[in-house]
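Shown next, in structure tokens, is the structure this report addresses.
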Amino acid sequence: MSEQFTRREFLQSACITMGALAVSTSGVDRAFASSSLPINTSGIPSCDVLIIGSGAAGLRAAVAARKKDPSLNVIVVSKVMPTRSATTMAEGGINGVIDFSEGDSFALHAYDTVKGGDFLVDQDTAMKFAEHAGEAIHELDYIGMPFSRDKNGKVDKRYAGGASKIRCNFSADKTGHILTHTCLDDALKNGVKFLMDHQLLDIGVDNGRCEGVVLRDIRTGTIAPVRAKSVVLATGGYTRVFWNRTSTPYIATGDGAASAMRAGVAFKDPEMLQFHPTGVCHGGVLITEAARGEGGILLNNQGERFMKNYAKKMELAPRDIVSRSIETEIREGRAFGKGMEAYVLLDVTHLGKEKIMRNLPQIRHIGLLFENMDLVEKPIAIRPTAHYSMGGIDVMGLESMSTAIPGLFAAGEAACVSIHGANRLGGNSLCDTVVTGKIAGTNAASFASSAGFGSGTHLHDLTLKWMSRFKEVANGKGEVNEMYAIREELGAVNWDNMGVFRTESRLVALEDKHNELQARYDALRIPNTNPVFNTAFTEYVELGNILLASRAARMGAEARKESRGSHYREDYIKRDDANFLKHSMVTMDSNGKLHLGWKDVVVTQFKIEERKY
């Protein structure tokens, strides 16, 4: 493979990162200029701390790294601008105990998190997380996040599903959007540099430690190695395995988890995918849990508030319970419409226009935009949609956020430190991003401060491999729509066989379908040979990643012969703590074969008990 490229060609490719963007003298433009990647003595671009992903986790990691050691060159790499990250789509709020006057506590937040995750949560991690969460809210308030305020001027709170106390701090129903802008402003203020429109291809490992990554400039098509003393993966989740039946952006293709697996890191609990109860019927766009937190109710085609039949907390039961309840209503004929068009109603009309416009303005806009209806006046059609990845890159613990590979860290939804277990509570995801992002960035900076660069040998080989792969795949001979057909089929079969309800027979059949789709993917060729803005190749790489994530999730789902949280097996409807109070751990060998192992859940202070709401 290496004979296909001269050293001159290789270094030209590596150095193109230097001039990919015009350098501007203004602060913001300069921060987003790719010239912030210096060239080291090997002729390969490098930096001290490289962060992949520009959502809240990546931004908080970058700021933490800069604050830990201001002398470090910290670069954030992303496929899109930070304001287009998945974080901006989070609406409801961010959990954190900052008011103890109503009997709330860190221990109660931790218990709610453990119970909400159906006891697949590592309890020591949950306790530390709850303690960090309150601190994170104060820190965000300090750096200027414009939270909604109560009549006393304090940060306002609302209930979220599965919470025993009111601790979900919010900014109307745009909390993620506002959080992103706050974190981006803070990153720019602290001298963080950005490399936009770049795609992660692979992670280099040299003598057992991370030596950097291989990136592709989406605009020019240039494939280049970037050496780094430490790397933080903050690439988000992988719910695009369901393709169009998800509330997450198109970039949520598991790039970090797939790359980490290829580098030798385990994929923990990949089968744990959350289905949010209230996605807009046509398209899956999210209607925030805040709508139910503010008093919204769910109705079937008989006008019945059906959640009273499933849980005492009704609409504020955890998401997995509400999602299964809605799907049961659909299955048993008490929904509106049929098939993929079936739905129930979310009604907030009784809240009144003033309250909706004050606390839920964005969901009103979503209703008008996607359903051409005003939820001030009538209920909106909803059904469950894939929303969040509880599984992810295995990290060693909350206090480090480091992987098994020295110098490689992970944060946010990309990581699985076992905060969320089998079901994430509403409001815990945004908190996860800022808590784990800060910890990962701090430790990545500490590692980089005392580490040197790797040899670059593995990065060199990986870069040549990807350059060859582009030439092989983008050869102009492929069928125009084949890639999109594979992607649509993958999403559909995953939803049908690995969605809200799962069985052995469906999961076994899904393995055969995955093998068929993988074979078609391996033979796939792209009609566009031009490297410049070759979005087909961008999507080709992403499709490979969601195929790998799908295979890992299916393997975990078949092996876990129980029902727990979001993982519901109709052939094993009971939770089985004796055999499955364990994390599934999927690894990949050098031949691309997947292997499944198990790791015990950490149980400390909370008794394992039946989960009731």
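The backbone N, Cα and C atoms fix where each Cβ goes, and this holds for glycine too.
Remember, predicted model here, so these are calculated numbers, not experimental data.
Taking the Cβ of Gly53 (FAD binding site) as centre and 10 Å as the limit, one finds 34 other Cβ atoms among all the protein chains shown. The annotation FAD binding site is assigned in Swiss-Prot to 53-58, 78-93, Asp255, Glu413, 429-430 on the grounds of similarity to another entry.
One entry in Swiss-Prot concerns the mutagenesis experiment Ala86 to His. Its note says: Leads to covalent attachment of FAD to the enzyme. Is still not able to catalyze succinate oxidation. On its own chain, Ala86 (mutagenesis position) has Gly55, Gly236, Gly237, Thr248, Pro249, Ile251, Ala252, Glu413 as residues at least 6 apart in sequence with a Cβ closer than 8 Å to its own Cβ.
In this structure, His276 (substrate binding site) is part of a beta strand by DSSP. Annotation source Swiss-Prot lists substrate binding site at His276, Thr288, His387, Arg424, citing similarity to another entry.
Annotation source Swiss-Prot lists active site, proton acceptor at Arg319. The Cβ of Arg319 (active site, proton acceptor) lies under 8 Å from the Cβ of Gly161, Gly162, Gln274, Phe275, His276, Pro277, Glu289, His387, Asn423, Arg424, Gly426, Ser566, each on the same chain and at least six residues away in sequence. Secondary structure from DSSP puts Arg319 (active site, proton acceptor) in a helix.
Under the DSSP three-state reduction, Ala86 (mutagenesis position) is assigned to helix.
The Cβ of Ser429 (FAD binding site) lies under 8 Å from the Cβ of Ala90, Tyr388, Glu413, each of which sits 6+ residues away along the same chain. Sequence-distant neighbours of Val80 (FAD binding site) (same chain, six or more apart, CB under 8 Å from its CB) are Ser54, Met196, Asp197, Pro249, Ile251, listed in sequence order. In sequence order, Ser247, Gln274, Leu286, Glu289, Arg319, Tyr388, Gly426, Ser429 are the same-chain residues whose CB sits within 8 A of the CB centroid of His276, Thr288, His387, Arg424, the residues recorded for substrate being left out. The Cβ of Thr88 (FAD binding site) lies under 8 Å from the Cβ of Gly176, His177, Thr180, each on the same chain and at least six residues away in sequence. Gly92 (FAD binding site) sits 6 Å from Thr288 (substrate binding site), taking the CA atoms of both as reference points.
Ser429 (FAD binding site) falls within a helical segment according to DSSP.
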